[in-house]
Amino acid sequence: MQPFKRRALTSDDDRPYADTDSMPEVDLDVDRRRQYMEQLNIFDDVSSGAYMLELEAAENGVKYDEKEDLLNVQIPPKYEDQISDPDGNRMIILNIYVENFKSYAGKHILGPFHKNLTMILGPNGSGKSNVIDALLFVFGFKAGKIRTKKLSALINSGGNYESCSVTIMFQMVKDMPVENYDKYEVLTDNCVCITRTINRENNSKYRIDDKDASQKDVQELLLRAGIDMTHNRFLILQGEVEAIALMKPTSKNPNEEGMLEYIEDIVGTNRFVAPISKLMHRVSLLEHKSSQYGASVRRHEGHLKVFEKAMVIGMAYLNTFNNLNYLRGIRVKHNLCRYAETMRDAKMSLVTRTGELEENKDIMLEAKDEVRKKETHERSLNSIVTELENKRIDWQSKKNDWHARDAKRKQGLKSCTQDLGKLMKERDEARREKFEIETAPENARISKQNMQLEWDQLKEQENVCQRTATENLIKYDQKSSADRAKHDDLEKKLSDELLQSMRAKAELDVSESELKDMTIMMEQGQKRVDELKGTLQTMMAENIRDNTELNAVTTELQDRKLKFDKAVEKLPHLKSTEQLLRSKKYELDQEVIEASNTQEVTYRHQATAKLHELKEAGLFPGFKGRLGDLASIPIKFDTAISTVFFAQLDYHVVQTSDECRIGIGFCHEYKLPRTTFVFLDHLKDTDTSGMDSTMKFPAERLFDKIHCVNPEIRREFYFLIHDILVVDSLEEATRIDKKYPGRHRYCTLNGSILNRSGALTGGGKPTTGRIRNDNNPNMSGVKKVDLSKLRAAQEKHNHALEAHLKLQLKQEEIRADNGPIIKQLEIRKRELIMSTKEQKTRIAELKSSIAAHERRMVNYREVTVEDLDEKRAQIADLKRQVEESQKSSAKIKQQIEQYKRKMDRMFMELVQKNKDSIEQAKDRMGQLEQDIARQTAIIENNPSHLEQAEKKLSELEHMCLEKRSEADALAQLEVGEDVKGIDIINAQLQTSTASIDAQRARYTEAVAARREADAAYQTTVDNYNMVKQTYDELMRIIDDLENKTMADNAELDIIESAWMQPEKLYPPGKFVRYNDPDIAAKMTDGHVVLPYECISMIEPHREAYEEHEARMLEDDVFEDTANKICKLEKDVDKFRREFDNKGVRDYAMIVSLLMNEVTSAKKFSDKLKAHREKLNELRMARFNEFSEALAFLGTTTQMLYQLITNGGDASLKFVEEGKSTDPFDGGIKFSVRPAKKSWKLIENLSGGEKTLASLCFVFAMHHYRPTPLYVMDEIDAALDLNNVSLIANYIKHSERTRNAQFIIISLRNQMFEVGNRLLGIYKIDGKTYNIMVDPIAVEIKNRPILKIFEEEIKRREKLRRAEIEPEIDLSNGLSNVVIAPKRKQRRLEMLKLSDFGLDDDSDLPEFNRFPPATRRELSVEDSDEDDEPVRRRPRRQVEEEDEEDELIEEATPSPPPIVVQRRVRRSRH
């Protein structure tokens, strides 16, 4: 990755910081600083430069977050080795189980695999690679890596299979020492099986040891086992070896991987890349900003003078306004003193009038006391009348009580008849129960016999199936016999108690019924007929009174209904009128509000209002208005037209060019702001036919969205806008412009423009409100409305609405008052009608009853009090017997329950546990036992039940006879003569009525006397009111003076709050003074700091006002003050028109920007220093860690390549080593020097040489960070026989490879012959099969036969040697030729010859031995001094030595092939 370019940075010593002694430190955020710059129209080169740096970083693939804390970034620790188990344990693949996977139809077992080296061989197309695909499938690789488009294609297509699955059995093993290399210890507790299944719907499922799992769980398990799923170093497929050789030194884009990234990914230093990239970008930004902020300080110091003039004018306006406020305050204080003097005179006159008022008040109070006496007398008479009325009501109540008792006696007879009916029903029910009891024993015996027969059958089945439980059942019967006997006795006792309780309850019911009958009989008297006659007279009197009240209620109800109906009829009309009046009021209110607040509601040009005033005055009749106010547009397009045509919308429209000149003259005369006039006549000869064009445009035309009634104004809009099209975004505009290039102009909804040439304009802050929108079509904001007329109409309308509301309220009160009364009267009327009807019916019934009683009157015996007491005592004794019987029954039930629970527990313990196998038969037997017991109880208890039923029936018949006799007796009884009581009551009622009439006459006289006293009192009240009126007039004067005083005090409060401060010159702005204690919080909230220059220019008018004492001024002084006020008001108005209200704000903003640039320059300088230190720290850490790993990998790759190629060399170095400050810029260079050749980059080698060098690099990575599993697919395809043998022997015999499991697919004999296991793959009829071969086991099995073959071979070899002895001598002579040792060979201590199966080099021929390691001039290993690399010798010396090497190599013949073959054979042992 290329580093970012550094910007020039001003040094810390010569930064142009401004003098900041009088101002605090200012630190604006980015948005607020940008806002200040835009408002002041200052170009922000800091932000623009930073934006370019952001684009540059994005192009380089840096994901940058400005808020990220890069100084405290956490770098993850170094990677740990995948197989660093301290106990030497590792996970290996034991077996692979495949089912319907690819070419494997059905179930197959691949294995067992060897713990180190397993070779897979077979013909092309037989399915060797499917073994690796099965591994990748379980490991969770995607379909593309498994050579298919989708996972469901992995299912075998030869049969109708719905799914396929692969299971890998992993086994934890511990390697034995070297002498027992082939042996290992299996740790059975750590074995695991991973299964993955896929179906036709592409649904995949993982299982770990037959438990559902996720892919994440599988990958975590593999990672714990040491299989690196992140870098996939364990997997080397066809062609991937050469891919290493084709890698560039470093990647040029994120989609490819270079040698540097490949190594960093393995080493782990890639964790430094992202933080270093972010820090480099951050340093570039900080360098740019620190430099640019220093330059901004110098620029803003020059801007101060530009904004100072407007600030001075604003402060002059502030001082003039405060002087005016000061003089107004003095005038108000003068008025307050004058009002106080006038109020003293008024209060003295008030004292005189107060005495007269008190005198008249005493006279009025005496008259009022007389009225109160009359009222007291009136109330006393009224209370007497009320008391007499209450007495009459009491006598009436007694009369009603007498009638109620008579009705109760009638009810007694009715109750007696009902009781008789109930008793007869109970008697019939008892007869039916008796019949059932009589027939129950025979039915019970039949049922018992049938159930006993069934029980015997079930018992026989139970005995057959439950012989093992018989003894326990016998034990249970023996142990529970005593308790069962007690239980039966208690049940019998309980039955007796319940029978006794039932009898007592029956006697109690009979006694209570007799007591009730006796009470009813005792209440019967001998005066029944007299009582009925009295009731008849009372009922007739009530009937007359109710009829009279009914007539009065009917009359009042009709009158109130008439009033209520009229009110209800008027109210709807009144309410509709009210709605109209309120709507009109709302419209007037809105017009007043709109006229008053037009400037706040919408945008208005400062000259528009004045021009409208001139038009209304008749001075400027041709003025039409501001162009933006003469049309409207939907609010969606407001931003687009207001931003693009904001200047044109402020044009002021007139009719002719002469009126334009008149308007310009008015602007000069009244010093109005600069504006543009446009006249409509210039469009008469202009072709505007296109505004109504029917042509179809590729997007909406902005002109079509404008709503305008006046056709001339509409033409003016078209002349300015033409056919510009409006779209949502610039992307859409660009897309349409490509389709119709150069044909239209486009504008976006936020105000950006795409011209016909393709140039973009706009992009600034969007503007709104320059034209009316359709949501507020009546909002003009330009025409000055006569507020006085509007407010007068508003007040008049309010009075009309108030009068209407009073009328409506009166009608609603009539409705509200009469509505409830009408409902009450209607209810009362219905009650009286029902009462009169009932009274008529009752009168007829009473007359008939009186006649019947007079005919049937007979004598009967009365029930005495002694009889009642005797019956009550008998009932109490029966209740006591019932309670005692219930208590005894409850106690017996508790004992029965205890015995029952005891037997149940015994049964559960002894029997129930042994009967689970015959539960159904046992349940049925238990049910039958209960039914038999129930039938037995019916048979045994039948006599007692029958006796009870007969007794109950007899009792009920007896009670029926008694109740019938009683009812007959009551029916024949008649009330005797007893009218004396009712006569007395009637007499008392008449006496009470006469007394009430007399007292009412006296009460009427008292009312007349009270009214005369009221008239006299009213005369005194009138006199008092006349005096009070004079008193109130004085009070009104005083109140008026107090109100004026209050108003002036309020004006003083306004003056106190009206003092102008610099903060009020621009109300929308928020300011804070430099001495404010909360300045930091307010600055954070967006406040602008007021400069010291502004505050120092404030004149002390407020202090002078506060020191001025309140007093009356002399006339000439007061007049002079008034003149000064008039002059100052004109000056204030002049300043208001001339000064820019944003002047102080702009000056404060430029000062704040200046202080912010000073603060930012210091802040970014400090940040830059800290980030540079952090960047250098991370670069050094990355370089040190990577250099250490690179040195190891380079040395190991070189050593392996030298050993395997017998004279070759390899090197891994930085491309930019010694040329750049950042060696990572150029990447890693993999250079190789094959035997007898020159140095070349690996991509320039032949295919076999690339493969050999890449494999050395792969094995070097295994040395650096080993992994327990390697899967290789035909890595030897490009190698010759010799190199294949060397690679195979290295994999098998190296100590470094013994701690890993290799699964290799190969078609080369030299490779698979060294395998510890051979997995043969073959195909029959399109289906793949396999066979696993153990070469060692086969060799042991065939050893006797091989011994015979070897002896025969030796005999024949001896004969052959005798024939070709000359050739052998020649071969031995050639074997003594020694190849010159390679000079400057590096001594390698990390690998040993034992890795290749050799104890030392004495077993090798002399030409294959290691040269003495005495010369290391070209070594890249570190020296002992200061850990610095040894410098290379001069280029000329190296070239001379290379020439010597070439001469020696040319003079040295190659060894014969037989020597190499011998070395290979020796290395196998």
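Positions of Cβ are set from backbone N, Cα and C atoms, glycine also.
For GLY122, PRO123, ASN124, GLY125, SER126, GLY127, LYS128, SER129, the entry in Swiss-Prot reads ATP binding site. Around the Cβ of SER126 (ATP binding site), 18 further Cβ atoms fall within 10 Å across all displayed protein chains.
According to Swiss-Prot, the mutagenesis experiment LYS128 to Glu or Ile carries the following note: Loss of function. Under 8 Å, Cβ to Cβ, and six or more positions away along its own chain, LYS128 (mutagenesis position) finds ILE120, LEU121, GLY122, ILE1305, ILE1321.
Across the residues of the domain 'SMC hinge' (621-736), the predicted structure has a mean pLDDT of 85. Among the features that Swiss-Prot reports, domain 'SMC hinge' is placed at 621-736.
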For the binding-site residues ASN124, SER129, the largest set of other C-beta atoms within 10 Å encircles the C-beta of SER129
In chain order, residues whose C-beta lies under 8 angstroms from the C-beta of GLY127 (ATP binding site), counting only those at least six residues away in the same chain, are LYS102, SER103, TYR104, ILE1321, LYS1323, THR1328
Summed over the domain 'SMC hinge' (621-736), the DSSP helix, strand and coil counts are 59 helix, 18 strand, 39 coil
Counting only residues outside GLY122, PRO123, ASN124, GLY125, SER126, GLY127, LYS128, SER129 in the same chain, those with C-beta within 8 angstroms of the ATP site's C-beta centroid are ILE1321, LYS1323, THR1328
Filtered by Cβ under 8 Å and at least 6 apart in sequence, the residues in the chain of GLY125 (ATP binding site) near it are LYS1323
Ordered by sequence, the long-range same-chain Cβ contacts of PRO123 (ATP binding site) under 8 Å (at least 6 apart) are TYR1322, LYS1323
